[in-house]
Amino acid sequence: MSCGEPHETDCSEILDHLYEFLDKEMPDSDCVKFEHHFEECSPCLEKYGLEQAVKKLVKRCCGQDDVPGDLRAKVMGRLDLIRSGQSVPEHDVAAAPSSSAPQES
């Protein structure tokens, strides 16, 4: 996504690192670049607002559950694959079969 306007920091870079900004996982100097970008780019600001709302909703609904570290690492790895344009292996996308599901013979 791009608004088509030139910016000091490109829209694609902002969107690629949006969750790092939302989660406060980036240096202050980078945060300043993001804030400046949002001041001049309404499409990115809108996307930021939407993702911020989703994050708050998830926290409110699921905030009491601890996420295992290995699950977080796996999800972040998959997000990195997606952001880099690589495809996620099909076996990682499909739901694992339930133990109560009937077995085919």
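The backbone N, Cα and C atoms fix where each Cβ goes, and this holds for glycine too.
Taken from Swiss-Prot as is:
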type	residues	note
MUTAGEN	C3 to S	No effect on sporulation, normal induction of trxCp1
MUTAGEN	C11 to S	No sporulation, constitutive expression of trxCp1, no binding of SigR
BINDING	C11, H37, C41, C44	Zn(2+) binding site
MUTAGEN	C31 to S	No effect on sporulation, normal induction of trxCp1
MUTAGEN	H37 to A	No sporulation, constitutive disulfide reductase (trxB) activity. No inhibition of SigR, no diamide induction of SigR. Binds SigR in vitro
MUTAGEN	E39 to A	Wild-type inhibition of SigR, more induction by diamide
MUTAGEN	C41 to S	No sporulation, constitutive expression of trxCp1, no binding of SigR
MUTAGEN	C41 to A	No inhibition of SigR, no diamide induction of SigR
MUTAGEN	P43 to A	Decreases basal levels of SigR and its induction by diamide; may bind it more tightly
MUTAGEN	C44 to A	No inhibition of SigR, no diamide induction of SigR
MUTAGEN	L45 to A	Wild-type inhibition of SigR, more induction by diamide
MUTAGEN	C61 to S	No effect on sporulation, normal induction of trxCp1
Alpha-carbon spacing, C3 (mutagenesis position) to H37 (mutagenesis position), which is rounded to whole Å: 11
With neighbours defined as other CB atoms within 10 A, the best-packed of the mutagenesis positions C11, C44, C61 is C44
List of residues, in chain order, with Cβ under 8 A from that of E39 (mutagenesis position) and at least 6 apart: L45
The sparsest Cβ environment within 10 Å, among the mutagenesis positions C3, C41, is found at C3
In whole Å, how far is C61 (mutagenesis position) from C41 (mutagenesis position) when you measure between their Cα atoms? 30
When you rank H37, P43, C61 by Cα distance to C31 (mutagenesis position), which of the mutagenesis positions ends up on top as the closest? H37
Which whole-number value in Å describes the distance between the Cα atoms of P43 (mutagenesis position) and C11 (mutagenesis position)? 9
